[in-house]
Amino acid sequence: MAFHEYPVTQDYRISRKVLGVGINGKVVECEHRQSGDKFALKVLRDTQKARREVELHVMASGHGHVVSVHDVYKNSYNGVDCLLVVMENMKGGELFNRIQERGQKAFTEREAAGIVNEICSAVAHLHRMSIAHRDLKPENLLYVTTASNAALKLTDFGFAKKTDESEPQGLKTACFTPYYCAPEVLGTEKYDKSCDLWSIGVIMYILLCGYPPFYSQHGQPMSPGMKAKIKSGQYTFPSPEWDCVSEAAKDLIRKLLRTEPTERITIEQTMEHKWISHYRRVPDTPLFTSSNLNDQREQWTDMQDEMEATLASMRVGPENIQIKSLGDSNNKLLAKRRKGGASPKDDPMDDIKEEEKDDEEEKMIS
């Protein structure tokens, strides 16, 4: 994988504006010195896992529904090697936040179908290259701009993995977000690209009603009851939210949420399903989604925090999966996020800023 080895600050001005926090690193805004264009900069410690993330993201880059990678740098700060990934700046925000911000404007089934079509387009692109994303969730689906017709794009390849002959053992490392993970991910079975289809089914379910099909009744990232529901495929289409949803939509959800991976619909079959292939003809029926997401805004934020904690602190054993609570997690990144601000300690971004500051001062002196 090719990358620049000279300082990123030669090409970009680095801002302290945090755009997001991924499982493997922080994302801040940066500005290209020559063009003045704004980009997103992700900082990763240079590890084999980070290189895999960057390599797969670069491979997938260029598709209309995948966040583009523009530059990659390898720099060292205080003796720590880092990869700095310059990406497209997604100014439109996260998928469900966009729906929450609609206010009284109705969100329709036709709009939901259009969104799922965009997500499926990105996943189909990955699967054609034998890449499983393995972390499909609303926070990783971002809009390019705030315009109503802005494109939705997939990002964060921190758990992505090749599924072809280069991975002879299959995907047997359990990387997942509880609310969106497939049953086979919860056990010791191997799993593959079909886990992405399960995640699409969960996202589609939430888009059509405003709440997830599987949840923890005790507010924990993964309760035994929630785990049992996922493994047995227990979910319903309750009234009144689902009374107005088309049978075609419910049919696709049933095919996506099948517990047996070999029986689950593929991404190609999903794209051919009439609810997706004819998404412009889907009924323009108003849904309860927007009001439910707003009514549960506080719970939704807590759920996102739980998912992030789980992603960063999961521990996989041969017989079971143990997930630390956020309070027990020793992950510094999550602790900073929970406290509402980043501590400057051990943050490569601060070293980058100091280096840039020194460069600017040298220019002023000379």
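Backbone N, Cα and C define each Cβ position, glycine as well.
Here's what Swiss-Prot has on this protein:
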DOMAIN    13-276  domain 'Protein kinase'
BINDING   Leu19, Gly20, Val21, Gly22, Ile23, Asn24, Gly25, Lys26, Val27, Lys42  ATP binding site
MUTAGEN   Lys26 to Arg  Probable loss of kinase activity. PML axon regeneration after injury is partially impaired. Partially rescues PLM and ALM axon termination defects in a rpm-1 mutant background
ACT_SITE  Asp135  active site, proton acceptor
MUTAGEN   Leu142 to Pro  In ju637; partially rescues motor neuron presynaptic and PLM and ALM axon termination defects in a rpm-1 mutant background
MUTAGEN   Thr173 to Glu  Phosphomimetic mutant. Defects in motor neuron presynaptic and PLM and ALM axon termination and increased cebp-1 mRNA levels; when associated with E-285. Localized exclusively to the cytoplasm
MUTAGEN   Thr173 to Ala  Abolishes phosphorylation. Partially rescues motor neuron presynaptic and PLM and ALM axon termination defects in a rpm-1 mutant background. Stronger rescue of neuronal defects; when associated with A-285
MUTAGEN   Thr285 to Ala  Abolishes phosphorylation. Partially rescues motor neuron presynaptic and PLM and ALM axon termination defects in a rpm-1 mutant background. Stronger rescue of neuronal defects; when associated with A-173
MUTAGEN   Thr285 to Glu  Phosphomimetic mutant. Defects in motor neuron presynaptic and PLM and ALM axon termination and increased cebp-1 mRNA levels; when associated with E-173. Localized exclusively to the cytoplasm
Recorded positions listed as Val21, Val27, Leu142, least Cβ neighbours within 10 Å:
Val21
Integer Cα-Cα distance in angstrom, Thr285 (mutagenesis position) to Asp135 (active site, proton acceptor)
30
Integer average pLDDT (0 to 100) for the domain 'Protein kinase' (13-276):
85
Quick check: in three-state DSSP terms, what is Thr285 (mutagenesis position)?
coil
Validating a neighbour-count step here. Other CB atoms within 10 A of the CB of Leu19 (ATP binding site): how many?
20
Within 10 A of the CB of Lys26 (mutagenesis position), the number of other CB atoms across every chain shown is 20
Once DSSP output is merged into helix, strand and coil, Asp135 (active site, proton acceptor) belongs to coil
Specify the secondary structure state of Lys26 (mutagenesis position) as given by DSSP, simplified to three classes.
strand
Looking only at Cβ atoms, how many others are within 10 Å of the one on Asp135 (active site, proton acceptor)?
26
Between Lys26 (mutagenesis position) and Leu19 (ATP binding site), how many Å separate their Cα atoms?
8
Whole-number Å distance separating the Cα atoms of Leu19 (ATP binding site) and Asp135 (active site, proton acceptor) is 19
Around the Cβ of Thr285 (mutagenesis position), how many other Cβ atoms lie within 10 Å? Please give the count over every shown protein chain.
15
